[in-house]
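Report on the structure given below.
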Amino acid sequence: MNSFSAFSEMFGSDYESSVSSGGDYIPTLASSCPKKPAGRKKFRETRHPIYRGVRRRNSGKWVCEVREPNKKTRIWLGTFQTAEMAARAHDVAALALRGRSACLNFADSAWRLRIPESTCAKDIQKAAAEAALAFQDEMCDATTDHGFDMEETLVEAIYTAEQSENAFYMHDEAMFEMPSLLANMAEGMLLPLPSVQWNHNHEVDGDDDDVSLWSY
């Protein structure tokens, strides 16, 4: 048993969307609203070409976050195995925050998903994780193990008050702490400090992958 039947049985009839009332409601779809080109031309595009609120990580997994209406803050929804699961999570949050004016990734999200009664970040995060889990069998490839852990997603679903672009610079800043980190590691393992030349400028050459840190 999968998809919506499992979803309904797991969480009950209360999971029907409050926006589904009224037969004349036609949701706005992301596929009919092309995205604007990313303003950052220097970096690789990570946004999904169609789905709203979905970005790809280097690991191949997909993350989702939504901006709160009339604010610069975002609600983090978690990390997912597939773009479709992340897109479902987005739809839950979009419906909770914007109602019928929400731009959805899937038209049936308006009536298949439970919309939390409050706009509290924790309530939205929980509903988003549950929706992604319920649609896992439908969206994933037909394999024996889809590798999705709802508990892990719920743990990762933490609220962030920063714009998503800041995440890149956080990782970039961590790069400059590597010399002291290696020194601490060497001291802890009673090994000599590796002789690596660190260049403290803002340009990192990604071609130096064959640098050896320790020589045995």
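Including glycine, each Cβ sits where the backbone N, Cα and C put it.
In this structure the noted substitutions are not present, so the sites keep their original residues.
Feature annotations, reproduced from Swiss-Prot:
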| type | residues | note |
| --- | --- | --- |
| MUTAGEN | Val63 to Ala | Affects the binding to the CRT/DRE cis-element |
| VARIANT | Asn2 to Ser | In strain: cv. Cvi-1 |
| VARIANT | Val19 to Ile | In strain: cv. Cvi-1 |
| VARIANT | Ala142 to Val | In strain: cv. Cvi-1 |
>> Among all protein chains shown, how many Cβ atoms are found within 10 Å of the Cβ of Val63 (mutagenesis position), not counting that one?
In response: 21
> Is Val63 (mutagenesis position) helix, strand or coil when read with DSSP?
Replying inline: strand
